[in-house]
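A.B. asks: Following this message is one structure expressed as structure tokens.
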Amino acid sequence: MEKNDKDPDHDDKSKGDEKGDVVSDAHPSDDAHHQDGISNENVDVVGNAETDHQDPGDNNVDKVSQGEEAPEIRQTLESLSEELDQFLPTLSLHMEEHKDSTEEKGEDGYFQIPQFVGKFLDLFEEKLSKYDSGEPKTVWYQDPEEVSSLLEAVDRVSKLMGLLLNTKSCLDHHESLINHAGSIQQRAMAFLEDEFRIILEESVTKESVVVTDDSNSQRRSTADQQDHQNDVVVSQDHDQMLVPECGDQEIEYPGYPEDVVVVLRKIAEKMKAGGYGWECREVYLVGRRNILMRTLKQDCEFEKVSIDEVQKMSWDTLEREIPIWNKTFKDCSSLFFPGELKLAERIFPGDEGNLFCIVTHGLAIQFLGFAEAVAMTRRSTEKLFKILDIYETLRDSFPAMEELFPEELRSELRNEVTSARSRLGETAIHIFCDLEHSIKSDSSKTPVPGGAVHPLTRYTMNYLKYSCEYKDTLEQVFKSHSKMEREEEEPVESGNSAFASQLMRIMELLDGNLETKSKQYKDIPLSCIFMMNNGRYIVQKIKGSAEIHEVMGDTWCRRRSSELRNYHKNYQRETWGKLLGFLGHEGLMHNGKIVKPNLKERFKSFNATFDEIHKTQTTWVVNDEQLQSELRVSITAVMIPAYRAFMARFGQYLDPGRQTEKYVKYQPEDIEDLIDQLFEGNTSSSSTATARRRT
């Protein structure tokens, strides 16, 4: 590099200019702005300052000529920075003045570069070496003055390089200086790039935010709340709907303190001004993507999975992944994505949209791919509620997420969501309608012991009850995504939605299936008990769900209750009507006298028949306490008055003592006690009716 030692006077002349900033060639629009600020007044001031600055030098020359040793003038990076700040406008002015002549003649004349420029570069290089020497790198950016000093020095080097590279005389005569300055600039930018990465990774602080997941809160508050790792379980053997607890949750966004954001923004500005904006952006993009994914994994247990991986998952595994997906999608929509947009805006103002999209767009597409993959898995009834959960999450949370993206990406994401929701909706409809097919195909020939509620009834009603907890969503799904043709079916009743009509169709099929299964019992009374058990269970489930009751209506419930009363009457007639026949007077009187042999036989027949009824019907099952009580009360109301009247009328004709004990096995109170033992599902080996004899 050619040192500036040819003409001291030329050095003085080169410094006549304003004190101001000059921007690099990467930003020509700013050059014009600063050039407008140049004035002759400023040039004179700087020129005078330079003249004054040379006086000590002249004295030193005289002293040297007289054999005296000149005192050393200590130059610091700060003092040289001030001199460079005064010189840069001069160089900028020279570049502008000779721009036209350069274009016309291909030359702009020789321009002297002061010696302090090289000295400044040397001292700045020493400063960089100090930072690279192994000392803690966190020190400098925690000190505001050090941050300002370093970044201003970097900015001066970038401005100097921009002017040198755009001034032909400098390119022609100061190649060595340009190479030296360029090397230092590259080193400085590499240092800032590393520091930007370190600060980005190591200065993350978690900002706690409380969010309320109130989606479906009304639905879930009405369902039975029990601890379970899965979201929904519909059991064929139990009456529980297992759903998760919901409410306020505290989630943490991986952000930065304000002072750290300021440092990151300043570094980004200086790197961009020096022509290294792309490198800074890349560091930011990679860093924030990693931080975001790490946070989602640690706090939400979310991990990226491909469509192929989703489709290969067992349902047990996928069932655990779906609630994680739902929570992560909601958290990204309400906190993480808005946080990323705000952070990009604070560090890269004016370019936040592009950076935000690059950080989050891939994750958004991953979310939607998961949803579509779930919809494409093999259909089964237990998947319905998980699929509806995903559908609701997309429906309720995507609009807020969508608004964060620019229009061109917004349209793409909207199309992806529409596609995913369509697949989910169609799958949900098929699964719900598969319940109809499962009822039709259930042809089990083994009757349920004791006439209890059939597992198909329990499963279907639990399924329908919880389905109706999603009633609004299912109504929307059937309306928006149903492509099923039912030309062979009767038209939908006026005023009923497609979902309501499908639900009523399922109820009709269940009724018909139960009627068929009741015929599997050879004992007609037990068949009646079976229909009463299942009918009461259905009615109670419907009355216990406002949503399903709204669909089925009061008329349906009244009609079903009437059918239950008919089964009750049939049971009572078939069982207790025969027993009441033994308590009649016919055949016991002849010519006004009691026929004792007939009376004794009548008591024996009554006892044997009652014992058989008791033995059999204590094994029958009526789990509904109200129905069990109603049956016992109605039996007691019929049997006890009749038996008590029969005993009062004919018991006196049996001889007291052994004869009475032999034929009068039960007192009315004993009969009442034994009736209260019916329908307990008692399968013990005892076949003898026992009751405490009352005296």
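Glycine is no exception: its Cβ is also placed from the backbone N, Cα and C atoms.
According to Swiss-Prot, the mutagenesis experiment T212 to E carries this note: Phospho-mimetic (PM) mutant with constitutive inhibitory effects on pollen tube growth; when associated with D-215; D-217; E-446; D-494 and D-605. T212 to A appears in Swiss-Prot as a published mutagenesis result, with the remark: Phospho-dead (PD) mutant with reduced inhibitory effects on pollen tube growth; when associated with A-215; A-217; A-446; A-494 and A-605. In Swiss-Prot, a published mutagenesis experiment is listed as S215 to D, annotated Phospho-mimetic (PM) mutant with constitutive inhibitory effects on pollen tube growth; when associated with E-212; D-217; E-446; D-494 and D-605. One mutagenesis experiment named in Swiss-Prot is S217 to A, and its note says Phospho-dead (PD) mutant with reduced inhibitory effects on pollen tube growth; when associated with A-212; A-215; A-446; A-494 and A-605. Recorded in Swiss-Prot as a mutagenesis result, S217 to D carries the remark: Phospho-mimetic (PM) mutant with constitutive inhibitory effects on pollen tube growth; when associated with E-212; D-215; E-446; D-494 and D-605. According to Swiss-Prot, the mutagenesis experiment T446 to E carries the annotation: Phospho-mimetic (PM) mutant with constitutive inhibitory effects on pollen tube growth; when associated with E-212; D-215; D-217; D-494 and D-605. One mutagenesis experiment named in Swiss-Prot is S494 to D, and its note says Phospho-mimetic (PM) mutant with constitutive inhibitory effects on pollen tube growth; when associated with E-212; D-215; D-217; E-446 and D-605. The annotation that Swiss-Prot gives for the mutagenesis experiment S605 to D reads: Phospho-mimetic (PM) mutant with constitutive inhibitory effects on pollen tube growth; when associated with E-212; D-215; D-217; E-446 and D-494.
What's the neighbourhood like for these features in this structure?
C.D. replies: Proximity of T446 (mutagenesis position) to non-local residues of its own chain (separation of 6 or more, Cβ distance below 8 Å) is seen for Q520, given in sequence order. For the recorded site, T446 (mutagenesis position), the DSSP three-state label reads coil.
In this structure, S605 (mutagenesis position) is part of a helix by DSSP.
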A.B. asks: Does anything in the same chain, at least 6 positions from S605 (mutagenesis position), have a Cβ under 8 Å from its Cβ, and if so what?
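C.D. replies: Correct list: F582.
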